[in-house]
Amino acid sequence: MRTLWIVAVCLIGVEGNLFQFAEMIVKMTGKEAVHSYAIYGCYCGWGGQGKPQDATDRCCFVHDCCYGTVNDCNPKMATYSYSFENGDIVCGDNNLCLKTVCECDRAAAICLGQNVNTYDKNYENYAISHCTEESEQC
């Protein structure tokens, strides 16, 4: 299932939220988003289960929780307005649903940037079958 996220990002091209989120990640972490975060830990990528493995994975867990609060639009496909100003991400949509999705992505990208030093190559391409501990609540 998580491999579908990679395919979706590639197929979306310059359209859609996943591309926008990937662009935010690159800006905030300096890492290539798909290679570094599409299949990382228990939560970075499509879906998620178990306990986040480190602070980087926790950013993705919180992002999943944030997407869970979104109503009235598909957070993985919604296209929103945003810009980069003075090293920060600024969400600029008037539509509440799109602004919420943008803010979820913004917070996750900032979190990943703040925790880039916790990134552990051992969690790249991490098998979801290792994510067996009980998940915490959002």
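Even glycines carry a Cβ here, placed using N, Cα and C.
None of the noted substitutions appears here; every position holds its original residue.
Record features (Swiss-Prot):
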{"type": "ACT_SITE", "residues": "His63", "note": "active site"}
{"type": "ACT_SITE", "residues": "Asp105", "note": "active site"}
{"type": "BINDING", "residues": "Tyr43, Gly45, Gly47, Asp64", "note": "Ca(2+) binding site"}
{"type": "VARIANT", "residues": "Leu18 to Phe", "note": "In Drk-a1'"}
Report summary line: Check: min Cα-Cα distance from Leu18 (variant position) over recorded positions Tyr43, Gly47, His63, Asp64, Asp105 goes to Asp105
Query raised in the report: Rounded to a whole number, how many Å is the Cα of Gly45 (Ca(2+) binding site) away from the Cα of His63 (active site)?
Result: 10
**Report entry** Gly45 (Ca(2+) binding site): tally of other CB atoms within 10 A of its CB
**Finding:** 23
Query raised in the report: Taking the Cα atoms as reference points, how far is His63 (active site) from Asp105 (active site) in Å?
Result: 7
Query raised in the report: Given the binding-site residues Tyr43, Gly47, Asp64, which one's Cα is the least distant from that of Asp105 (active site)?
Result: Asp64
Query - Local backbone state of Tyr43 (Ca(2+) binding site), from DSSP in three classes - result: coil
Query raised in the report: Whose Cβ, among the recorded positions Asp64, Asp105, has more other Cβ atoms within 10 Å than any of the rest?
Result: Asp105
